[in-house]
Amino acid sequence: MLRERTVRLQYGSRVEAVYVLGTYLWTDVYSAAPAGAQTFSLKHSEHVWVEVVRDGEAEEVATNGKQRWLLSPSTTLRVTMSQASTEASSDKVTVNYYDEEGSIPIDQAGLFLTAIEISLDVDADRDGVVEKNNPKKASWTWGPEGQGAILLVNCDRETPWLPKEDCRDEKVYSKEDLKDMSQMILRTKGPDRLPAGYEIVLYISMSDSDKVGVFYVENPFFGQRYIHILGRRKLYHVVKYTGGSAELLFFVEGLCFPDEGFSGLVSIHVSLLEYMAQDIPLTPIFTDTVIFRIAPWIMTPNILPPVSVFVCCMKDNYLFLKEVKNLVEKTNCELKVCFQYLNRGDRWIQDEIEFGYIEAPHKGFPVVLDSPRDGNLKDFPVKELLGPDFGYVTREPLFESVTSLDSFGNLEVSPPVTVNGKTYPLGRILIGSSFPLSGGRRMTKVVRDFLKAQQVQAPVELYSDWLTVGHVDEFMSFVPIPGTKKFLLLMASTSACYKLFREKQKDGHGEAIMFKGLGGMSSKRITINKILSNESLVQENLYFQRCLDWNRDILKKELGLTEQDIIDLPALFKMDEDHRARAFFPNMVNMIVLDKDLGIPKPFGPQVEEECCLEMHVRGLLEPLGLECTFIDDISAYHKFLGEVHCGTNVRRKPFTFKWWHMVP
């Protein structure tokens, strides 16, 4: 901010200047002196404070003008004022010049001042209230003691008949829309009018013009008008000076999220401009600046309480839908069914969208991230989710091809973790990628850049390209430990499956049949003995376990986990024609987590004493922790199409109680 400026005096004339409270005026009395002048004296008004500065030493000046000072090239005056003027040019500083012997001034110079107060204010201390002239308002710092205002992307839709998000136009249709915006106040105080030629201007830079918008509310006789004054094509706005003590209220909206090449910081400035002469540009004599950070999009991990469970209604999933409904009824959340007219035959609701939220001190709301997958569910997030206090954002590649890894079964987030002393209070984003140097499939760069730019959930890339579908939710999930703030990582494990089957074979259950009661599948009599004797299947799953262990090591390193934090769930895979893995039986780790209630794919494992040994094993691992296991039959409606329970459902969860601005990325 411009807090000091120079005013040039001229002997024998009167110079008028507008002074802004909180700044300094400097003037060179030596250069303004008439020929022959040797000393000078000063007089000033009651509310003006003047210092004579010589060789870096300052001396306060009394108001009566009796004291004399020698003129020298190093002598300057520093002028400040204590309060706003009541009339234009009513405060003054008079410099009297004297020759070597005279007691009567040979000439004088006058500085006539109009003091005004200008302050552009925001909620820099993040308490939900716009305070006055916070000294930290022009900077932004992270942490619990941090300072700096916060802005929401206005990505919801308050008016149902509009086709797009509120931030996509330059209009405000209701007061509800203003509540999504951050308030900014321009406070002024001074005489009824300013000297001729002065202007107060709000402005933004060209680089910020597509990232922030500002509205002003007028109150004409016939109701309020919401006027768009800054953003997009509008870079500046002249503010009418009203005189006296005034507060002009503005509403600021974010237009886009942090992303590659955009840190999330935007600046808004107010300047006082001075008129010199016709055809001469106005000169800024004072500038005040505020900085906002646009709130990041934040994902919610499994440990947070569920709000809504989403599932698609298909021609072939009636029983699955019924079982999911029964599971949801055990919790405090609601079931939302996406019917066929909207899903158009697309059952993979997990792959189409990811729920998250944005938050500022004054407000927060959920925001859905729409994947570039764009299956037949592509209209669902805009038609059914986007609305009042429910935002929407998407990222689509311009030139890259979209692969299965761009579906959001390949996008998860861990619970809060601490890694080598570094805390991630909102967890870390987890995405699947290709094996290093393999040149395989990878999530498109535009989505990866977006996730990284949010800063608060630093992404970790895992290796998922070894799977046919290639999603991280095929080999991992997080579950809470009820009654604590702790969690466990569940990982698919082929070695755990072979170990369990060998134990059952040793106990005399080698002829136990898998897929019992499933018609054609059970007629093949797939037994424990056949699985253990299938050498090619054994070798394939040794390779798949190496892929799982690669991810296990990454997760332990990047999330600060130990073996005690991980539970292995039995899984088997078979290799497809591209040498990638698909589940041999329903993959139990691909579950839905609703607090302590887990909806787990029913594995149809070997029947030992008329019970599925896989279900018994998993219950024995999880239920002693306080978790409740419900096994859901998804084999015909999802498993045979290479997905499971998690792939066919989606959960919106409550936001973190932790405020993202309190962390240090």
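Even glycines carry a Cβ here, placed using N, Cα and C.
Keep in mind that what you see is a predicted model, and the values were worked out from it rather than measured.
When other Cβ atoms within 10 Å of the Cβ of CYS647 (mutagenesis position) are tallied across all protein chains shown, the result is 27. Annotation source Swiss-Prot lists active site, nucleophile at CYS647, citing experimental evidence.
Annotation comment: Swiss-Prot describes ASN154, ASP156, GLU158, ASP166, ASP177, ASP180 as Ca(2+) 2 binding site. Neighbours of ASP156 (Ca(2+) 2 binding site), defined as other CB atoms within 10 A of its CB across all chains, total 24. Mapped onto three states, the DSSP output places ASP156 (Ca(2+) 2 binding site) in coil.
Under the heading Ca(2+) 3 binding site, Swiss-Prot lists ASP156, GLU158, ASP180, ASP389. Taking all protein chains in view, 15 other C-beta atoms sit within 10 angstroms of the C-beta of ASP389 (Ca(2+) 3 binding site).
Neighbour count (other Cβ atoms within 10 Å of the Cβ, all protein chains): 26 for LEU411 (Ca(2+) 5 binding site). Residues annotated as Ca(2+) 5 binding site in Swiss-Prot: GLU354, PHE408, LEU411, GLU412.
Swiss-Prot gives this note for the published mutagenesis ASP123 to Asn: Mildly reduced enzyme activity. Taking Cβ-Cβ distances under 8 Å and a sequence separation of 6 or more, the neighbours of ASP123 (mutagenesis position) in its chain are VAL129, VAL130, GLU131, ALA149, ILE150, SER182, GLN183, PRO361, HIS362.
Other C-beta atoms found within 10 angstroms of the C-beta of ASP125 (mutagenesis position) number 17, with every protein chain shown included. Under the three-state DSSP scheme, ASP125 (mutagenesis position) falls in the coil class. One mutagenesis experiment catalogued in Swiss-Prot, ASP125 to Ala, is accompanied by this note: Mildly reduced enzyme activity.
Annotation of the mutagenesis experiment ASP166 to Ala in Swiss-Prot: Reduced enzyme activity. Listed in sequence order, ASN154, CYS155, ASP156, ARG157, GLU158, THR159, VAL172, ASP177, ASP180, GLU253 are the same-chain residues at least 6 apart in sequence whose CB falls under 8 Å from the CB of ASP166 (mutagenesis position).
Among the sequence features in Swiss-Prot, the mutagenesis site ASP169 to Ala is noted as follows: Mildly reduced enzyme activity. According to DSSP, ASP169 (mutagenesis position) is assigned to coil rather than to any helix or strand.
While the structure shown retains the original residue, Swiss-Prot records the mutagenesis experiment ASP177 to Ala with this note: Reduced enzyme activity. In the three-state DSSP scheme, ASP177 (mutagenesis position) falls into the helix class.
The secondary structure of TRP348 (mutagenesis position), as reduced to three states from DSSP, is coil rather than helix or strand. Record note (Swiss-Prot), mutagenesis TRP348 to Ala: Loss of enzyme activity. The unchanged residue is displayed.
Neighbour count (other Cβ atoms within 10 Å of the Cβ, all protein chains): 28 for GLN350 (mutagenesis position). For the mutagenesis experiment GLN350 to Ala, the note given by Swiss-Prot reads: Strongly reduced enzyme activity.
DSSP classifies GLU354 (mutagenesis position) as strand under the three-state reduction. As a published mutagenesis entry, GLU354 to Ala appears in Swiss-Prot alongside the note: Loss of enzyme activity.
In sequence order, GLU352, ILE353, LYS378, PRO381, VAL382, TYR392, VAL393, THR394 are the residues near ASP370 (mutagenesis position), counting only same-chain partners six or more apart with C-beta under 8 A. When secondary structure is read from DSSP and collapsed to three states, ASP370 (mutagenesis position) falls in the strand class. In Swiss-Prot, a published mutagenesis experiment is listed as ASP370 to Ala, annotated Reduced enzyme activity.
Residues within less than 8 Å, Cβ to Cβ, of ARG373 (mutagenesis position) and separated from it by at least 6 positions along the same chain comprise ASP351, GLU352, VAL402, ASP406, SER407, PHE408. Looking at Swiss-Prot, the entry for mutagenesis of ARG373 to Ala says: Strongly reduced enzyme activity.
Following the DSSP three-state reduction, the secondary structure of GLU412 (mutagenesis position) is strand. In sequence order, PRO301, ILE429, LEU430, ILE431, VAL472, ASP473, MET476, PHE478 are the residues near GLU412 (mutagenesis position), counting only same-chain partners six or more apart with C-beta under 8 A. Under mutagenesis, Swiss-Prot gives GLU412 to Ala with this note: Strongly reduced enzyme activity.
Among the mutagenesis results in Swiss-Prot, CYS647 to Ala has the note: Loss of enzyme activity. The residue drawn here is the original one.
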Looking only at the recorded positions ASP169, GLU354, LEU411, CYS647, TRP348 (mutagenesis position) has its closest CA neighbour at CYS647
Expressed to the nearest Å, what is the distance separating ASP125 (mutagenesis position) and ASP389 (Ca(2+) 3 binding site) at their Cα atoms? 24
Candidates ASP169, ASP389, LEU411 (recorded positions); nearest Cα to GLN350 (mutagenesis position) turns out to be LEU411
Please identify, among the recorded positions ASP169, ASP389, LEU411, CYS647, the one with the smallest Cα-Cα distance to GLU354 (mutagenesis position). LEU411
Specify the nearest of the recorded positions ASP169, LEU411, CYS647 to ASP389 (Ca(2+) 3 binding site), where nearness means the distance between Cα atoms. ASP169
Can you list, in sequence order, the residues of the same chain other than ASP156, GLU158, ASP180, ASP389 whose CB lies within 8 Å of the CB centroid of the Ca(2+) 3 site? ASN154, ARG157, ASP166, GLU176, ASP177, LYS179, PHE365, GLY387, PRO388, PHE390, GLY391
Cβ atoms within 10 Å, counted per site: which of GLU158, ASP169, ASP177, ASP180, GLU354 has the most, among these recorded positions? ASP180
When you measure from the Cβ of ASN154 (Ca(2+) 2 binding site), how many other Cβ atoms are you left with inside 10 Å? 23
Rounding to whole Å, the Cα atoms of LEU411 (Ca(2+) 5 binding site) and ASP169 (mutagenesis position) are apart by 30
